Amino acid sequence: EDGAALFKSKPCAACHTIDSKMVGPALKEVAAKNAGVKDADKTLAGHIKNGTQGNWGPIPMPPNQVTDAEALTLAQWVLSLK
C-alpha cells in the first residue's frame, strides 16, 4: 500500500491535511521542516507509530495502530510532499 492510500485508510486525516494546519501541522510543513535531516524517515516513522509531543506545539500526536513498515511508508510519503 502506498503512503497516500495509508493516509486515507488510517485516522491521519482527523488531524492533518497536506496543505493546511488543522489540529496537527500540514504535512507539507512537516516535509519542509525535515528536508535534508539525516534519518528523518525513521524518526518520523517512530513518531507516527509511537506518538510524540512538543514538536509542533502543545497538542500531542497519539500513537497509531500501524506496523513498522506502514509507519515507514507513511513517513517517506510525507517527506516526499512539496
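Each residue's number is its place along the chain shown, starting with 1.
Positions of Cβ are set from backbone N, Cα and C atoms, glycine also.
What Swiss-Prot annotates here:
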VARIANT   Glu1 to Asp  In strain: 181, 217, 191 and 204
BINDING   Cys12, Cys15, His16, Met61  heme c binding site
VARIANT   Ile18 to Val  In strain: 50
VARIANT   Glu29 to Asp  In strain: 50
VARIANT   Gly46 to Ser  In strain: 181, 217 and 191
VARIANT   His47 to Arg  In strain: 50
VARIANT   Pro63 to Ala  In strain: 181 and 217
VARIANT   Gln65 to Pro  In strain: 181, 217 and 204
VARIANT   Glu70 to Gln  In strain: 191
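Secondary structure at Met61 (heme c binding site), taken from DSSP and collapsed to helix, strand or coil, is strand. Taking the centre of the Cβ atoms of Cys12, Cys15, His16, Met61 as the heme c site, the nearby residues of that chain (Cβ within 8 Å, site residues left out) are Pro11, Ala13, Ala14, Met22, Val23, Gly24. Closest in space to Gly46 (variant position), of the binding-site residues given as Cys12, Cys15, His16, Met61, is Met61, taking the CA atom of each residue. Largest CA to CA distance in the heme c binding set (Cys12, Cys15, His16, Met61): 10 Å, whole number. Non-local contacts of Cys12 (heme c binding site) by the CB criterion (under 8 A, 6+ apart in sequence, same chain) comprise Leu6, Asn64, Leu74. The variant positions in question are Gly46, Pro63, and the one with the fewest Cβ neighbours inside 10 Å is Pro63. Among the listed recorded positions, namely His16, His47, the Cβ with the most fellow Cβ atoms inside 10 Å is that of His16. In the three-state DSSP scheme, Glu1 (variant position) is classed as coil. In this structure, of the variant positions Glu1, Glu29, Glu70, the smallest number of CB atoms within 10 A of the CB marks Glu1.
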